[in-house]
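Participant: Reproduced below are the annotations present in Swiss-Prot:
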MUTAGEN   Thr115 to Ala  Decreased binding to S-adenosyl-L-homocysteine and substrate proteins
MUTAGEN   Asn118 to Ala  Decreased binding to S-adenosyl-L-homocysteine and substrate proteins
MUTAGEN   Arg123 to Ala  Abolished binding to substrate proteins
MUTAGEN   Met126 to Ala  Nearly abolished binding to substrate proteins
MUTAGEN   Asp156 to Ala  Abolished binding to S-adenosyl-L-homocysteine
MUTAGEN   Thr173 to Ala  Decreased binding to S-adenosyl-L-homocysteine
MUTAGEN   Glu174 to Ala  Abolished protein-L-histidine N-pros-methyltransferase activity
BINDING   Glu174, Asn210, Tyr295  S-adenosyl-L-homocysteine binding site
MUTAGEN   Asn210 to Asp  Abolished binding to S-adenosyl-L-homocysteine
MUTAGEN   Arg214 to Ala  Decreased binding to SLC39A5 substrate
MUTAGEN   Arg214 to Asp  Abolished binding to S-adenosyl-L-homocysteine and substrate proteins
MUTAGEN   Val241 to Gly  Reduced binding to substrate proteins
MUTAGEN   Cys297 to Ala  Reduced binding to substrate proteins
Amino acid sequence: MRLLAGWLCLSLASVWLARRMWTLRSPLTRSLYVNMTSGPGGPAAAAGGRKENHQWYVCNREKLCESLQAVFVQSYLDQGTQIFLNNSIEKSGWLFIQLYHSFVSSVFSLFMSRTSINGLLGRGSMFVFSPDQFQRLLKINPDWKTHRLLDLGAGDGEVTKIMSPHFEEIYATELSETMIWQLQKKKYRVLGINEWQNTGFQYDVISCLNLLDRCDQPLTLLKDIRSVLEPTRGRVILALVLPFHPYVENVGGKWEKPSEILEIKGQNWEEQVNSLPEVFRKAGFVIEAFTRLPYLCEGDMYNDYYVLDDAVFVLKPV
């Protein structure tokens, strides 16, 4: 019995020691990894990946038009965001898992999109807002609840999970079969891309998060959202990466320009935000509130996490 207990303790200690050694956080593994990847063709830092965290939320209000200045909500790095960052940093240090993911991605990219590969591996989760940031934007309290949420292009459902406590029924759409599998595991009702507009009922909140720049007909999508949104109390929460670079991902990871082009003008974040009220007006919406947030993605063996600049809007129908 003592021998068995001793063997068990030794095994657990060995596993713990191996994890400590073979993590990208340990000096030994960092050194080995740098030696393996240094030289021409080594990994480059992700665009924006090393920005100071406070810069993610900075907006020059003086560059906003007067109507937008009145509805801007200042956001900050909060606990929910920091938890995501900490978890992402930890995951990026799991050397063997990251090597496995890299190998699978290289092989499967020949016939699968990057999104589908991420869904298969259960990696690459996105983060748009924390529960507190979501509540502040919609001006709701933690106990607020309404009937139906529709999350368009929901991915693996991790962002849906942040919104879900406020809704009795949760619907989602997604093109990727592996992401649909992830959504179904979370017990969300997945609707087809041509089904959500024809259910016969309306939605109280529709989220369209970082989808307009990755769909073929963004203006048509906005108009379809307007047609199924509850007309009085219904709201849309919409996130858009700025500067705006619209492309559609096809199988094999190929990118093509969309058939519909949104008229978004300007060179920087504030200038492009100023052109969006007219874009939304054409689809039947006005901006009720908006903020600047980082659009975060879990990292890999090259970077702890990836980040883009998001403008997140609450739209109401007119």
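Easy rule for this one: first residue shown is 1, then count along the chain.
Including glycine, each Cβ sits where the backbone N, Cα and C put it.
So where do these features actually land, and what's packed around them?
Facilitator: The local packing around Met126 (mutagenesis position), expressed as other Cβ atoms within 10 Å of its Cβ over all shown chains, amounts to 18.
For the recorded site, Asp156 (mutagenesis position), the DSSP three-state label reads coil.
In this view, Thr173 (mutagenesis position) is surrounded by 19 other Cβ atoms within 10 Å of its Cβ, with every protein chain counted.
Of all Cβ atoms in the protein chains displayed, 26 besides its own lie within 10 Å of the Cβ of Glu174 (mutagenesis position).
A simple way to gauge crowding: the CB of Tyr295 (S-adenosyl-L-homocysteine binding site) has 23 other CB atoms within 10 angstroms, across all the protein chains here.
Around Asn210 (mutagenesis position), a 10 Å sphere centred on its CB holds 19 further CB atoms from the protein chains shown. According to its DSSP assignment, Asn210 (mutagenesis position) is coil.
For Arg214 (mutagenesis position), the number of other Cβ atoms no farther than 10 Å from its own Cβ, over all displayed protein chains, is 18.
According to DSSP, Val241 (mutagenesis position) sits within a strand segment. In sequence order, Asn210, Asp213, Tyr295, Leu308, Asp309, Asp310 are the residues near Val241 (mutagenesis position), counting only same-chain partners six or more apart with C-beta under 8 A.
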Participant: Which of the mutagenesis positions Asp156, Thr173, Glu174, Cys297 has its Cα closest in space to the Cα of Met126 (mutagenesis position)?
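Facilitator: Given the candidates Asp156, Thr173, Glu174, Cys297, the nearest one is Cys297.
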Participant: At the level of the C-alpha atoms, what whole-angstrom distance separates Arg214 (mutagenesis position) and Asp156 (mutagenesis position)?
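Facilitator: Cα-Cα, rounded: 16 Å.
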Participant: If you count CB neighbours within 10 Å, which one among the mutagenesis positions Asp156, Cys297 has the smallest count?
Facilitator: Cys297
Participant: Give me the CA-CA distance between Thr173 (mutagenesis position) and Cys297 (mutagenesis position), in Å, as a whole number.
Facilitator: 20
